[in-house]
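Read the structure below first, then the notes.
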Amino acid sequence: MITGVFSMRLWTPVGVLTSLAYCLHQRRVALAELQEADGQCPVDRSLLKLKMVQVVFRHGARSPLKPLPLEEQVEWNPQLLEVPPQTQFDYTVTNLAGGPKPYSPYDSQYHETTLKGGMFAGQLTKVGMQQMFALGERLRKNYVEDIPFLSPTFNPQEVFIRSTNIFRNLESTRCLLAGLFQCQKEGPIIIHTDEADSEVLYPNYQSCWSLRQRTRGRRQTASLQPGISEDLKKVKDRMGIDSSDKVDFFILLDNVAAEQAHNLPSCPMLKRFARMIEQRAVDTSLYILPKEDRESLQMAVGPFLHILESNLLKAMDSATAPDKIRKLYLYAAHDVTFIPLLMTLGIFDHKWPPFAVDLTMELYQHLESKEWFVQLYYHGKEQVPRGCPDGLCPLDMFLNAMSVYTLSPEKYHALCSQTQVMEVGNEE
């Protein structure tokens, strides 16, 4: 859980991508007319060839970002930081252009908070490392063993990796790769990161002025909403937290999730209200960034959707040079990325995204018709995206549904720099 910073980079000209999307749509319409006339059956999945996989994942279990103001504090022992031997895998971090790793203001902030026991706030633990290794093993089973899609050893020509410039995400990526490739590699592992003020792998409230302004009023009044307000007061009273302490459902959930993931002794009342705390954290998030507020959702994850979309279009474009396409794209993100991302795709289940959760996007081509399809999985379960007839979605239908929220870098910067913005929710 973080509050982010936004701006955007991309590699393919917008005009080219638009033309590709239009041609794809026209071809799809023509095929649909033929199929309707001939009364053809649904797509034969045995004739589908996997062409590309994109995986967005949340980091593994970590220490809380901010301790609760309680007399009895949970002890976070540095032994929890021991690195499991099977997760050891060397990597290098660069900026998006391949230059030196950018400075990480978030890691500096986390090191200002020392928890009882000696750990810093927001540190990936061995539990989190094992979770990420297990996710990597699942991906290996899916794309190396069950389907011989990826090489069994890491090949930099097949895999592109990008992470937010936060240490727990970089280390989570290391562990995932160790599980996926069993610590075997044919070349250097490069993890690409961006500057905090231009990051788009999370909603960048710090740099996107309009997003910050549109949601400011709702952030200030979220804890005062009917239902949320009463439940927050009840939890704080039962836990002995003073009403003046700035503790909301986000902070409560952050602590209860971290403690439960590590089986640490917790405040009994925190455990008792765990389910309600999660639900109210979700309610609060949806109040701040509601699905009806299209522009805010666009600014929150539109640039990231644009990256995912561009990868899809480049993969299906025969003119794209082979060295510009990877079989696997990995993106290390956060819970605050997942909620708006899942909302825009129409698959949010109203549960807080857990540690090490993944959203996997597969791109297929039909061997006979040459048509393209997308398949989505969240937390390992097949999903039906908004605007799609079923789990196996024609690419043009998927892109059309995404286009409601996708933002090119130019449009993103234009929206973020608007000077006249009504603060959503301030007039309620």
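Every residue, even glycine, has its Cβ placed from backbone N, Cα and C.
What you see is the original sequence, not a version with the noted changes.
Residues or ranges marked as active site, nucleophile by Swiss-Prot: HIS59. Neighbour count (other Cβ atoms within 10 Å of the Cβ, all protein chains): 30 for HIS59 (mutagenesis position).
Per Swiss-Prot, active site, proton donor is recorded for ASP335, and the stated evidence type is a curator's inference. The number of other CB atoms found within 10 A of the CB of ASP335 (active site, proton donor), across every protein chain shown, is 22. A helical conformation is recorded for ASP335 (active site, proton donor) in the three-state DSSP classification.
The secondary structure of ARG58 (mutagenesis position), as reduced to three states from DSSP, is extended strand. Note: ARG58 (mutagenesis position) has non-local neighbours ALA333, HIS334, ASP335, THR337, PHE338, PRO353, PRO354, PHE355, ALA356, VAL357, ASP358, i.e. same-chain residues 6+ apart with C-beta under 8 A of its own C-beta. The mutagenesis experiment ARG58 to Ala is recorded by Swiss-Prot, whose note states: Abolishes enzyme activity.
Here Swiss-Prot describes HIS59 to Ala as a published mutagenesis experiment; the accompanying note says: Abolishes enzyme activity.
In Swiss-Prot, the entry for mutagenesis ARG62 to Ala states: Abolishes enzyme activity. The structure shown retains the original residue.
For TYR106 to Phe, Swiss-Prot lists a mutagenesis experiment annotated as follows: Decreases enzyme activity. In the three-state DSSP classification, TYR106 (mutagenesis position) falls within a helix. In sequence order, ILE2, GLY122, ASN165, ILE166, ALA196 constitute the residues six or more apart from TYR106 (mutagenesis position) in its chain with CB-CB distances below 8 Å.
Mutagenesis annotation in Swiss-Prot: TYR110 to Phe, described as Decreases enzyme activity; the structure shown retains the original residue.
Same-chain residues at least 6 positions away in sequence with a Cβ under 8 Å from that of ALA257 (mutagenesis position) are, in sequence order, GLU278, TRP352, PRO354, PHE355. The DSSP secondary structure for ALA257 (mutagenesis position) is helix. As a published mutagenesis entry, ALA257 to Trp appears in Swiss-Prot alongside the note: Abolishes enzyme activity by interfering with water access to the active site cavity.
Here Swiss-Prot notes a mutagenesis experiment, ALA257 to Phe or Leu, with the remark: Decreases enzyme activity by interfering with water access to the active site cavity.
Neighbour count (other Cβ atoms within 10 Å of the Cβ, all protein chains): 22 for SER285 (mutagenesis position). In the three-state DSSP assignment, the secondary structure recorded for SER285 (mutagenesis position) is helix. Quoted from Swiss-Prot for the published mutagenesis SER285 to Trp: Decreases activity toward substrates with medium and long aliphatic chains, but not toward substrates with short aliphatic chains.
LEU289 to Trp appears in Swiss-Prot as a published mutagenesis result, with the remark: Decreases activity toward substrates with medium and long aliphatic chains, but not toward substrates with short aliphatic chains.
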Other CB atoms within 10 A, centred on LEU289 (mutagenesis position):
24
